[in-house]
Amino acid sequence: MPYVDRQNRICGFLDIEENENSGKFLRRYFILDTREDSFVWYMDNPQNLPSGSSRVGAIKLTYISKVSDATKLRPKAEFCFVMNAGMRKYFLQANDQQDLVEWVNVLNKAIKITVPKQSDSQPNSDNLSRHGECGKKQVSYRTDIVGGVPIITPTQKEEVNECGESIDRNNLKRSQSHLPYFTPKPPQDSAVIKAGYCVKQGAVMKNWKRRYFQLDENTIGYFKSELEKEPLRVIPLKEVHKVQECKQSDIMMRDNLFEIVTTSRTFYVQADSPEEMHSWIKAVSGAIVAQRGPGRSASSEHPPGPSESKHAFRPTNAATATSHSTASRSNSLVSTFTMEKRGFYESLAKVKPGNFKVQTVSPREPASKVTEQALLRPQSKNGPQEKDCDLVDLDDASLPVSDV
């Protein structure tokens, strides 16, 4: 289906019989440009072709006299129509019936507009900028589509009117941002590191347009063409985080694709070849490193400060204090255990045989707890005694003897 691109040209794919009467139709990409008064075709979309690829064929619209349906002339070719251009007939084949009708209509409309008509007393819409009344300003408008938004800018035509009088000098004043395409670019303050054409994806419409990129020491910008003075956009290198080969190139169906990642947006740019892609990545990365310096990218290591050393010694001091307290507590427990042991044996010496009672351990209490309770339990000076116990005979041989 024919569609209108950003330059207001009608584009689309058709099959054309390039060799007359051969009956062989080849797939080509057609562009109908009424401003250039031409109908040209390429092997593929020029955006997908390498830079400098030439067109396959072209016809001036002024040479086309009529465009009509040719299904009866070529019954074997479906949806066929014919263009009568001079001494030759060009047969083309559309995709379907609706595609055929639309191409025939737009071509007939184009040749009606572009063919000059001397008998017309009133200028048509296409020639309003060329013909005007004597003594009046001739104002034309230029439409640019930037980021999917149409921008209409009034411009002045540098020409002489039909009455032979030169246009007023006020008409020759131009805005500095809207100079003609043939104006050469002035010398830049920063040296240009790399420049060339690449294909870029739009931010809003997500379509791909061929732009002229230019990299200098501080920025990377892209222009509509190499003859433009003002760039469509300038990206400061300080906002660029990284430049790398795009990992989504297979998803986007684009070869030689790399991405420029910034703070607000990721720019997808397609180069003409893998070598050109790597050259752009290397050039932009080198410019970023040269601007920021290698010191910023390297991570600096700081030695530990006095506060860190102070904290580092705290665990050692705490461990030392803990060990001292544990040792003192162990010595205290050993002393207590020794004293209690002596008291225990002294009490046994005063107890009658058969009256000695052993402490029972509860199944719910651990042995360590019972031992600690036994050690810490205060005892009388003479040891535990019962009320009904008799006097102990110290000469009894059955009494236990302790070596104290």
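Heads up, the Cβ atoms here are built off N, Cα and C, so glycines get one too.
In this structure the noted substitutions are not present, so the sites keep their original residues.
When pLDDT is averaged over the domain 'PH 1' (7-112), the result is 88. Look at Swiss-Prot and you will find 7-112 tagged as domain 'PH 1'.
Feature annotation from Swiss-Prot assigns domain 'PH 2' to 191-289. Counting residues of the domain 'PH 2' (191-289) by DSSP class, helix then strand then coil, yields 23 helix, 45 strand, 31 coil.
Among the mutagenesis experiments that Swiss-Prot reports, Arg28 to Leu is described with the note: No effect on phosphatidylinositide binding. Arg28 (mutagenesis position) falls within a strand segment according to DSSP.
Under its mutagenesis entries, Swiss-Prot includes Ala203 to Gly with the note: Binds both PtdIns3,4P2 and PtdIns3,4,5P3. Counting every protein chain shown, the number of other Cβ atoms lying within 10 Å of the Cβ of Ala203 (mutagenesis position) is 13.
According to Swiss-Prot, the experimentally introduced change Val204 to Leu is described as follows: No effect.
Where Swiss-Prot documents Met205 to Val as a mutagenesis experiment, the accompanying text is: No effect.
Of all Cβ atoms in the shown protein chains, 12 besides its own fall within 10 Å of the Cβ of Asn207 (mutagenesis position). In Swiss-Prot, a mutagenesis experiment is listed as Asn207 to Thr, annotated with the note No effect.
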Just checking, which of Val204, Met205 (mutagenesis positions) has the fewest C-beta atoms within 10 Å of its C-beta?
Val204
Taking the Cα atoms as reference points, how far is Asn207 (mutagenesis position) from Arg28 (mutagenesis position) in Å?
20
Of the mutagenesis positions listed as Ala203, Val204, Met205, the one whose CA lies nearest the CA of Arg28 (mutagenesis position):
Met205
Count up the helix, strand and coil residues in the domain 'PH 1' (7-112) according to DSSP, in that order.
22 helix, 42 strand, 42 coil
